[in-house]
Amino acid sequence: IEVLLGSDDGGLAFVPGNFSVSAGEKITFKNNAGFPHNVVFDEDEIPAGVDASKISMSEEDLLNGPGETYSVTLSEKGTYTFYCAPHQGAGMVGKVTVN
């Protein structure tokens, strides 16, 4: 599945913001708007035993240009909340359920 970082109208959002994947399915986050974005999984909002640092971008790393991507594969079933570190305060948060 491809998830856009930033809506077509420049909104600070993940599109889609709430989605499901199968365990082992690749998720590609793609910068859509040209604002600097990243993908950080919330260590308190992921399945127990999953290391957030192994699936997240560093909070300092950014996808700066349109078309830049970050891919991750989640193998542990459950619900994962993620956010864009620079824009978390603006509500740029998403959720993926791994089945």
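Note: Cβ is positioned from N, Cα and C throughout, glycine not excepted.
Other C-beta atoms found within 10 angstroms of the C-beta of C84 (Cu cation binding site) number 28, with every protein chain shown included. As annotated by Swiss-Prot, Cu cation binding site applies to H37, C84, H87, M92, with the evidence given as similarity to another entry.
Swiss-Prot lists 1-99 with the feature domain 'Plastocyanin-like'.
Non-local contacts of G65 (variant position) by the CB criterion (under 8 A, 6+ apart in sequence, same chain) comprise N31, G34. Under natural variants, Swiss-Prot gives G65 to A with this note: In plastocyanin B''.
Swiss-Prot gives this note for the natural variant T81 to S: In plastocyanin B''. T81 (variant position) is surrounded by 15 other CB atoms, counting those within 10 A of its CB over all protein chains shown.
Where Swiss-Prot documents A85 to S as a natural variant, the accompanying text is: In plastocyanin B''. Long-range neighbours of A85 (variant position) (same chain, six or more residues apart, CB within less than 8 Å of its CB): N38, V40, E59.
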Integer Å value for the Cα distance linking T81 (variant position) with H87 (Cu cation binding site) is 14
H87 (Cu cation binding site), Cβ-centred 10 Å count of other Cβ atoms over all protein chains shown, is 19
Same-chain neighbours of the Cu cation site, Cβ within 8 Å of the mean position of the Cβ atoms of H37, C84, H87, M92 and not counting those residues, run in sequence order as L5, G6, L12, F14, F35, N38, Y83, A85, P86, Q88, A90
